[in-house]
Amino acid sequence: MKGLILVGGYGTRLRPLTLTLPKPLVEFGNRPMILHQIEALAAAGVTDIVLAVNYRPEVMVSTLKKYEEEYGVSITFSVEEEPLGTAGPLKLAEEVLKKDDSPFFVLNSDVICDYPFKELADFHKAHGAAGTIVATKVDEPSKYGVIVHDRDTPNLIDRFVEKPVEFVGNRINAGLYILNPSVIDLIEMRPTSIEKETFPILVEQKQLYSFDLEGYWMDVGQPKDFLSGTCLYLTSLSKKHPEKLCKEKYVHGGNVLIDPTAKIHPSALIGPNVTIGPNVVVGEGARIQRSVLLANSQVKDHAWVKSTIVGWNSRIGKWARTEGVTVLGDDVEVKNEIYVNGAKVLPHKSISSNVEKESIIM
């Protein structure tokens, strides 16, 4: 089987982290985000994976090629000279995706969930139509494009309603698909949208079904959702692989994932919902909750860190406090006793005065 991951462009929503690394290589759960998807595809029997890239492809190649042998897959990089949207990349990768008659998976690189690839493939084969969209239920469907089903045929999609004013359903496109190779014939080689241009054709032909996703789902393309997605991921990990979570005495409230190379002072209080990466140092009496500490960062004595992404090589000083979805880029220093609330701090900056409201520090 085959799979295509829509890696996309600059990752502007996740800046300042993406000023240092392309978004799919930013660590989520202490592994590059895209590695969760590659692993899930490989586990479902996918042998050929295409990464549709238009930003810093050389970094992606050098980082991800080494995983081919580990996961037993062939990784091909389809490099767009101009951004081709969400459908154009399928046309660009036509040679790989149409090399046999088997269907192929398509997924957005921002999506984190319990990837149901095996079940999705079985469902797709059973109904026999050209395409299947994974659908997830949401609490506020008025913010999304909602899937409306045919009244007579279960799971057959009748139409999409964009940001409905009145309730028509609560299932939305989860950014995961399985498609027959024939779908590529509907796509032109130009910037084009699979959601707005290709799927409506399949709906009109009664060739598009939806498959309900069980469990958690999150598009982690921006900081607040990256943190929320981390909470969901850690909760899932606690149920499926509790042995991977930290059980030390300094863990408070559970759902804490710590790289074995990190050094945590015994008097620190960590959790709930914290990920700590390689070579991180957490000092005496520090308090960390609902946060992500990326590799080589430091939280010094008695600092208080909440709802914060601490970038690589960054340092939070003694008695400092960060909260309010603060994101520190690479090599940022927050000085001792400084308060930071909701700031996005670009790489290599030093914060020596309080930041009391949401702002970008350049």
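From the backbone N, Cα and C atoms, a Cβ is placed for every residue, glycine too.
Per Swiss-Prot, natural variant Glu333 to Gln is noted as: In strain: 1161.
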List of residues, in chain order, with Cβ under 8 A from that of Glu333 (variant position) and at least 6 apart: Ser314, Arg315, Gly317, Lys349, Ser350, Ile351
Collapsed DSSP category at Glu333 (variant position): strand
